Structures are given as structure tokens and as C-alpha cells.
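This report refers to the structure that appears directly beneath it.
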Amino acid sequence: MTKTSTCIYHFLVLSWYTFLNYYISQEGKDEVKPKILANGARWKYMTLLNLLLQTIFYGVTCLDDVLKRTKGGKDIKFLTAFRDLLFTTLAFPVSTFVFLAFWILFLYNRDLIYPKVLDTVIPVWLNHAMHTFIFPITLAEVVLRPHSYPSKKTGLTLLAAASIAYISRILWLYFETGTWVYPVFAKLSLLGLAAFFSLSYVFIASIYLLGEKLNHWKWGDMRQPRKKRK
């Protein structure tokens, strides 16, 4: 049975992410902000895509919580499996990647990722909501509830597919507009871009494996059992 406190926590997190998405959508209507959201609108930034991803995940999680309390676990195995797959392959790796990549680049040279002019446009609290608080929230999910991991091949393949899709969008936007989503890309040669994207995947794949280790450390082996061949 899902604990009431965990259900309440999931609902509060869902409300928080829903509020952030709504607030940012309203901010985009301000006359000062269209330049930031132009050429691909909100969906060119991994930060904002991550907020949407977390909202979807916690929406699924809340639905799973409610149905478990009303119907029991047997009737919603598919939903629980989807919840776990979404968290293990996307929600945890992406939010942790956004947190680490943003602050590493910010501390090295903020102009590569978040130019100072954005301080006059984006409130400090919103910056931290998008880039800082996402990590303790996703880490809390690891601690509060066990998640069944797929095989490494399946998990890393799904993560690679999502990474390729996002990189393809970045490149498409550049060829369409002549402007890079993030300033750091303008500093790199073609070879440098290839290396950056490759290392980014290695980084996020390492985060995926770390999530699996943390889950195993806290809850034991939760990997999905392999189907026996007939």
C-alpha cells in the first residue's frame, strides 16, 4: 500500500512543477522575454523540457498512487511499469544532468550557458527552481520509493534515443535560424561539437548507472526479470 505521506509529497511536487510550467508560459508573454523564447520557443531548452518531463512523471506517479489505494497493485501493473521506466531512463538522468551540467558550466564561465543579462529577465528564485531544486527532488524520489530498472541495454538505448532526438533538434534549429540554443556551442568547432555531444551522452549514461546503483543500495535488486525463452 502506498504511504499517505508519499502520496501527499508526490501531489505537492506535481503542483510545484505545474506551477513552474504555468509561470514560465506567462512570463513568455512579457515584451522583454520573446527573444529568449524565439526560434524554437520554450522547447529548445533542456531545462524547460525537463520541467515538462518532471510534470508528466509526477502526474503519472500521482495517478499510480491513487489507483493503488483504490484498486490495489494488480490491476495497474502496466502503469507502474511505465512510471518506473519513465523515472529510471529519463526523469532521474535528465534532471540530474541539467543540475550538474548547468552549474559546472556556470561556475566555469557563466557566459557559456547563462549570460549575466538573463539575471535582469529571470528571477533568482526561478533560476534555482529550474536548475538547483530539481536535484534534491529527484533524489528524494529515489529514497522514498523503489523503482524497477530495465536491462542496461534497454535503459541505455532509450536514453540514447532521447539524446539523439534532442541533439537533432538543436542542430535543426541552428540550420534553420543560424543561432545556437546555448552560447557554448558557438565556441566549438565541428569536431568540438561532436566531442561535446559524445561526452554529454557518456555523462548522462553514467548518471543513469549511478541511479541504478543508488536504487540497488537503498532497495536491493529491483531490475525487471528477464522473460524466459520457451
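Note: Cβ is positioned from N, Cα and C throughout, glycine not excepted.
None of the listed substitutions appears in this model.
Annotation note: THR47 (mutagenesis position) sits in a helical segment as assigned by DSSP. Swiss-Prot gives this note for the published mutagenesis THR47 to Ala: Loss of hydrolase activity.
Here HIS131 (mutagenesis position) comes close to THR47, VAL98, PHE99, PHE102, TRP103: these same-chain residues lie at least six apart in sequence, with C-beta atoms under 8 angstroms from its C-beta. Among the mutagenesis entries in Swiss-Prot is HIS131 to Ala, noted as: Loss of hydrolase activity.
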